[in-house]
Amino acid sequence: MERRLMIPCFFWLILVLDLVLRVSGNAEGDALSALKNSLADPNKVLQSWDATLVTPCTWFHVTCNSDNSVTRVDLGNANLSGQLVMQLGQLPNLQYLELYSNNITGTIPEQLGNLTELVSLDLYLNNLSGPIPSTLGRLKKLRFLRLNNNSLSGEIPRSLTAVLTLQVLDLSNNPLTGDIPVNGSFSLFTPISFANTKLTPLPASPPPPISPTPPSPAGSNRITGAIAGGVAAGAALLFAVPAIALAWWRRKKPQDHFFDVPAEEDPEVHLGQLKRFSLRELQVASDNFSNKNILGRGGFGKVYKGRLADGTLVAVKRLKEERTQGGELQFQTEVEMISMAVHRNLLRLRGFCMTPTERLLVYPYMANGSVASCLRERPESQPPLDWPKRQRIALGSARGLAYLHDHCDPKIIHRDVKAANILLDEEFEAVVGDFGLAKLMDYKDTHVTTAVRGTIGHIAPEYLSTGKSSEKTDVFGYGVMLLELITGQRAFDLARLANDDDVMLLDWVKGLLKEKKLEALVDVDLQGNYKDEEVEQLIQVALLCTQSSPMERPKMSEVVRMLEGDGLAERWEEWQKEEMFRQDFNYPTHHPAVSGWIIGDSTSQIENEYPSGPR
């Protein structure tokens, strides 16, 4: 009898525990479900948001921590419309709320002020209206606040000045009114953060007072004038010869040499969150740009490791392009625009140095180097990149590039996407570097740039033939970078000729796929520790990105969705059908079609005569 009673009690205990787990686990899921129900989703981006699941951690575009608590919601550029909901304030561990570039209307909920862990709030390029909630001043960890290109009105809440962690602020293109705060965190921001609003412009700094010169007798003036004239003549003779000699020496010296100037000619100022360093400060940090501190060199110049006075490690990129007169203001403007591109997967520009003869950019130091160095130049004591890390690198770098293409105004085309330009932070998170430099180095040109900047093996065929780059140029380079991640090999390697293989990595991979040799192309350092289906999916994304026609390549935002598991199968099936049609009717090849891998011949033939800049 007792045993019979124990069974139903045990059964009910399980049900109660299950109910408790579901209720606690679904608290955050309910908040996100409320958001889903408030939004129109024509592209079915939120289709996986199933409210019956225990937690939302398996949903697309949602990231959780090890405790199954939501830390990130990525719904930028998702073609969503509707309104935000107050339940968003019930995500206690949320760090990133990315809802930019949609058609969201209504007001910003005051409850967002409850998100005390929030680091980034990106609601720009929507149609939000009403005031900026003063409750956002509670977000003491907020670093990035971008509300630009909406219809927000009213005054800027003074509570925001107390958010001392704030590094990036963009309130531009909103009908905001009133005064711009100048205290607290707002003391760092420049007019670019408040452009095209109805805010009262910041007052210009008054010029320093000029001390009046006391009058002197006429006779004294004549004597003083005579003495001054004699001194001036003597000084002219004294400095004429050295000045002529210096001018002659500069003309004879190669134009790509750098001249050091005193730090006094480059006073330290701040441009928003961007610091302007003195040349002397960077000379000391890098031991006068010593060769022993060189981290790398490439088409834009050399990169030096440096240690600032406070002990912070930095990477100093010393640009090598010839300078032209009058380009300082444009260079400074471009640098500030680059600094506004802030994303978890983009290398943050910390500061710069500009003198009449020098252009230097200062970045955080990345202790784990680049993907290329981890794949091919790691010391024996360092373990190879495992497969999960490579997957994270693929997704992180795609997110960074998608941000450059879709959410920077004007958009930034990288023009040299490769493993050497994907850096790794302390957690081996991918950080895209060297973006914006191609345009920065062309700042003195007033015409369309036709010089091809890039690296052999990564250059898209249309960019090579026309000199015109686009987002799809970057997509091609990204696809080749994925193949580097999978194979561990270089995009262009003459050593493959020894085995009668293609020197171009893309062609080599296609050849192996046609021969059904999938295992032969996977990096041997992985030692078989990967899932075949995951490798195949990453190869599929790479091949879609490296199609000959730029029109047929996906956008980087589409690549992100495919890597997150949304739409790859359909896109791949469609491409396979098109390839089969081409091979059957238009472009017969010597290779038989392989079931599951129908690969067309590469058309990206790049001659060796084109310059390459290994980084």
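Cβ coordinates come from backbone N, Cα and C, glycine included.
Unsubstituted: the structure retains its original residues.
If you look up Swiss-Prot, you'll see ASP416 marked as active site, proton acceptor. Around ASP416 (active site, proton acceptor), a 10 Å sphere centred on its CB holds 26 further CB atoms from the protein chains shown.
According to Swiss-Prot, the brassinolide binding site annotation covers TRP59, PHE60, HIS61, VAL62. Secondary structure at HIS61 (brassinolide binding site), as computed by DSSP, is coil.
With a 10 A radius on its CB, LEU295 (ATP binding site) counts 18 other CB atoms from all the protein chains. DSSP classifies LEU295 (ATP binding site) as strand under the three-state reduction. Annotation comment: Swiss-Prot describes LEU295, GLY296, ARG297, GLY298, GLY299, PHE300, GLY301, LYS302, VAL303, LYS317, PRO364, TYR365, MET366, LYS418 as ATP binding site.
Among the features that Swiss-Prot reports, domain 'Protein kinase' is placed at 289-576.
Experimental mutagenesis is annotated in Swiss-Prot for LEU32 to Glu, with the remark: Loss of binding to BRI1, but no effect on kinase activity. Cβ neighbours within 10 Å of LEU32 (mutagenesis position), excluding its own Cβ and spanning all shown chains: 24.
The annotation that Swiss-Prot gives for the mutagenesis experiment LEU46 to Glu reads: Loss of binding to BRI1 and loss of kinase activity. The C-beta environment of LEU46 (mutagenesis position), restricted to residues of the same chain at least 6 apart in sequence and closer than 8 Å, consists of LYS36, LEU39, PHE60, HIS61, LEU75, LEU80.
Sequence-distant contacts of CYS64 (mutagenesis position), defined as residues of its own chain at least six apart whose C-beta falls under 8 angstroms from its C-beta, comprise THR55, PRO56, CYS57, VAL70, THR71. Record note (Swiss-Prot), mutagenesis CYS64 to Tyr: No effect. The unchanged residue is displayed.
Listed in Swiss-Prot as a mutagenesis experiment, PHE144 to Ala is described as follows: Loss of flg22 induced FLS2-BAK1 heterodimerization. In the three-state DSSP reading, PHE144 (mutagenesis position) counts as strand.
Here the residue is the original one, while Swiss-Prot reports the published mutagenesis SER290 to Asp with the comment Normal interaction with BIR2. Look at SER290 (mutagenesis position): DSSP puts it in coil.
For THR312 (mutagenesis position), other Cβ atoms within 10 Å of its Cβ number 13. Swiss-Prot gives this note for the published mutagenesis THR312 to Ala: No effect on the kinase activity or on the binding to the FHA domain of KAPP. Reduced interaction with BIR2.
In terms of Cα spacing, the recorded positions TRP59, VAL62, PHE144, THR312 all stay beyond 10 Å of VAL303 (ATP binding site). Note: the Cα of VAL62 (brassinolide binding site) and the Cα of PRO364 (ATP binding site) are spaced 28 Å from each other. There are 16 other Cβ atoms within 10 Å of the Cβ belonging to PRO364 (ATP binding site). THR312 (mutagenesis position) falls outside any helix or strand according to DSSP and counts as coil.
A Cα-Cα distance of 40 Å separates LEU295 (ATP binding site) from TRP59 (brassinolide binding site). Counting only the Cα atoms, the space from PRO364 (ATP binding site) to THR312 (mutagenesis position) is about 9 angstrom.
Closest to TRP59 (brassinolide binding site) by Cα-Cα distance, out of the recorded positions LEU32, GLY301, MET366, is LEU32. In the three-state DSSP scheme, LEU32 (mutagenesis position) falls into the helix class.
Rounded to a whole number, the distance between the Cα atoms of SER290 (mutagenesis position) and ARG297 (ATP binding site) is 13 Å.
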